[in-house]
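To keep things clear, I will list the structure first and then write my remarks on it.
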Amino acid sequence: MGKKNSKLKQDTIDRLTTDTYFTEKEIRQWHKGFLKDCPNGLLTEQGFIKIYKQFFPDGDPSKFASLVFRVFDENNDGAIEFEEFIRALSITSRGNLDEKLHWAFRLYDVDNDGYITREEMYNIVDAIYQMVGQQPQTEDENTPQKRVDKIFDQMDKNHDDRLTLEEFREGSKADPRIVQALSLGGD
């Protein structure tokens with residue numbers, strides 16, 4: 001593939017300043033850093049996992065990083081291009097709460113069917129528990145399964161064992177700890 005995206009075109013910058021919360025200067029800075037870390041202009045899943053391992057040395061972030069990678073890789077080609085990277089970074093770092101919750105919903109909805117099942121929720125919660133390592137937990141949240149049960153008890157209003165985007169959004173807003181656990185912060 002060679003030096004894909006080594007020079008950022010002005011029309012790409014214009015599109016990204018419109019589509020993201022970054023300025024042209026910030027986009028250029030991020031692009032420079034992205035190319036430094038990914039000289040061919042592509043971030044692979046293994047590279048993505050390696051980055052996560054730097055931030056979570058006491059746990060195993062591999063599973064979680066792979067799940068996040070899937071959401072970053074919008075076109076599902078097995079690599080994150082700069083535009084995909086900056087769009088996801090814009091939402092996760094500067095998006096409003098609804099944007100962040102929609103992004104998180106996409107993370108949890110592994111099969112992209114518009115619902116989060118208990119199994120999908122367990123998959124993510126288990127990955128988070130593996131990533132952060134042994135952390136003190138309350139009795140009702142000391143295993144991934146207990147955490148999932150608690151989340152579904154709070155969010156699954158129609159008791160169909162799956163969460164819609166609306167149930168997920170409302171449930172997350174009703175319990176600030178869930179938003180915190182998603183590392184999404186506030187507005």
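Cβ from N, Cα, C; glycine included.
Features of the protein shown, as given by Swiss-Prot:
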BINDING   D73, N75, D77, A79, E84  Ca(2+) 1 binding site
BINDING   D109, D111, D113, Y115, E120  Ca(2+) 2 binding site
DOMAIN    29-54  domain 'EF-hand 1'
DOMAIN    60-95  domain 'EF-hand 2'
MUTAGEN   E84 to A  Does not affect interaction with ric8a; when associated with A-120 and A-167
MUTAGEN   E120 to A  Does not affect interaction with ric8a; when associated with A-84 and A-167
MUTAGEN   E167 to A  Does not affect interaction with ric8a; when associated with A-84 and A-120
VARIANT   I178 to M  In RNA edited version
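Projection of Swiss-Prot feature records onto the structure.
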residue: D73; record: Ca(2+) 1 binding site; DSSP class: coil
residue: A79; record: Ca(2+) 1 binding site; DSSP class: strand
residue: E84; record: mutagenesis position; DSSP class: helix
residue: D109; record: Ca(2+) 2 binding site; DSSP class: coil
residue: Y115; record: Ca(2+) 2 binding site; DSSP class: coil
residue: E120; record: mutagenesis position; DSSP class: helix
residue: E167; record: mutagenesis position; DSSP class: helix
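Calculated from their C-alpha atoms, the gap between D77 (Ca(2+) 1 binding site) and E167 (mutagenesis position) amounts to 30 Å. Take the mean position of the Cβ atoms of D73, N75, D77, A79, E84, the recorded Ca(2+) 1 site; other residues of that chain with a Cβ within 8 Å of it are F72, E74, N76, G78, I80, E81. N75 (Ca(2+) 1 binding site) has a Cβ environment of 10 other Cβ atoms inside 10 Å. Counting residues per DSSP class in helix, strand and coil order gives 19 helix, 3 strand, 4 coil for the domain 'EF-hand 1' (29-54). Of all Cβ atoms in the shown protein chains, 18 besides its own fall within 10 Å of the Cβ of E84 (mutagenesis position). Tertiary neighbourhood of the domain 'EF-hand 1' (29-54): same-chain residues 1-6, 8, 22, 61-62, 64-66, 68-69, 72, 78-82, 85-86, 89, 131, selected by CB-CB distance under 8 Å and a gap of 6+ residues from either end. You'll find the Cα of E120 (mutagenesis position) roughly 6 Å from the Cα of D109 (Ca(2+) 2 binding site). Each of Y108, V110, N112, G114, I116, T117, R162 belongs to the same chain as D109, D111, D113, Y115, E120, is absent from that list, and has a C-beta within 8 angstroms of the C-beta centroid marking the Ca(2+) 2 site.
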